[in-house]
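Inspection log for the structure reproduced underneath, given as structure tokens.
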Amino acid sequence: MAATGGGADDESRSGRSSSDGECAVAPEPLAEAGGLVSFADFGVSLGSGAGLPGRSVGRAQSSLRYLQVLWQQDVEPRDELRCKIPAGRLRRAARPHRRLGPTGKEVHALKRLRDSANANDVETVQQLLEDGADPCAADDKGRTALHFASCNGNDQIVQLLLDHGADPNQQDGLGNTPLHLAACTNHVPVITTLLRGGARVDALDRAGRTPLHLAKSKLNILQEGHSQCLEAVRLEVKQIIHMLREYLERLGRHEQRERLDDLCTRLQMTSTKEQVDEVTDLLASFTSLSLQMQSMEKR
């Protein structure tokens with residue numbers, strides 16, 4: 001019995017097993033660095049195939065190579081990840097989300113701006129523009145505050161809107177610009193203001209009418225009318241001259257513009273109805289001649 005017990009002790013000391021006849025290899029303790037297990041060292045030991053019975057070193061390195069690569073990564077992968085994210089993307093992520101459209105309060109202010117322009121409410125239009133309302137904001141039919149003001153002939157509101165950045169060439173749902181609407185409603189001062197504000201000088205509407213056509217129509221009405229007072233006729237002729245001056249200046253016709261300057265000076269010196277009618281006739285002749293020249297240029 002003693003011999004048997006001694007044999008067992010010898011087997012345990014030598015590390016041999018009585019069951020399989022092979023050597024039992026004790027696993028190596030994992031190295032520790034600062035209280036943390038170094039998986040990189042463990043991966044290296046596995047990759048080398050040390051301590052694995054019945055497996056060659058080359059075969060072990062081939063089969064466990066992917067584990068070694070994984071375990072040899074940095075201890076703090078979050079820092080590496082953070083470095084790969086572009087700085088601009090981090091700033092955008094930290095920035096609060098921008099609103100995709102106007103708020104309900106802003107929508108109400110924009111509608112109020114268009115309604116006020118349509119109602120000729122100059123004070124409200126001015127206040128809303130000073131508060132930051134967008135003068136180019138349109139309704140569901142594409143109409144802006146400038147469209148309404150131009151159609152109504154309110155030159156003061158038109159000038160306010162232009163001063164705050166309104167687009168004189170913005171089209172509504174039907175393709176009409178503010179200049180189209182001012183021409184259709186025969187508002188000569190508004191046409192002059194829009195031309196000064198950058199409105200295009202090509203055809204006013206789809207019929208191809210220009211300020212020259214409008215001026216001729218207005219002058220024909222003045223020549224046929226006999227009931228208007230002197231000051232009313234003089235004011236209307238003056239407005240037509242200013243419109244044509246601005247229009248011809250935009251076209252680069254400086255000689256014709258000088259002719260209009262002479263007519264304007266002559267109009268200011270009139271004191272009787274006959275003198276005003278004479279200037280009106282001269283202006284009508286000038287307009288007809290300009291229309292003929294314009295027609296010949298298009299051919």
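Glycine is no exception: its Cβ is also placed from the backbone N, Cα and C atoms.
Under mutagenesis, Swiss-Prot gives Arg98 to Ala with this note: Increases the cytoplasmic protein content; when associated with A-99.
For the mutagenesis of Arg99 to Ala, Swiss-Prot gives this note: Increases the cytoplasmic protein content; when associated with A-98. The structure shown keeps the original residue.
For the mutagenesis experiment Leu289 to Ala, the note given by Swiss-Prot reads: Accumulation within the nucleus; when associated with A-291. Taken residue by residue with DSSP, Leu289 (mutagenesis position) is part of a helix. Packing around Leu289 (mutagenesis position) is summarised by its Cβ count: 13 other Cβ atoms lie within 10 angstroms of its Cβ, all protein chains included.
Neighbour count (other Cβ atoms within 10 Å of the Cβ, all protein chains): 15 for Leu291 (mutagenesis position). For the mutagenesis of Leu291 to Ala, Swiss-Prot gives this note: Accumulation within the nucleus; when associated with A-289. The structure shown keeps the original residue.
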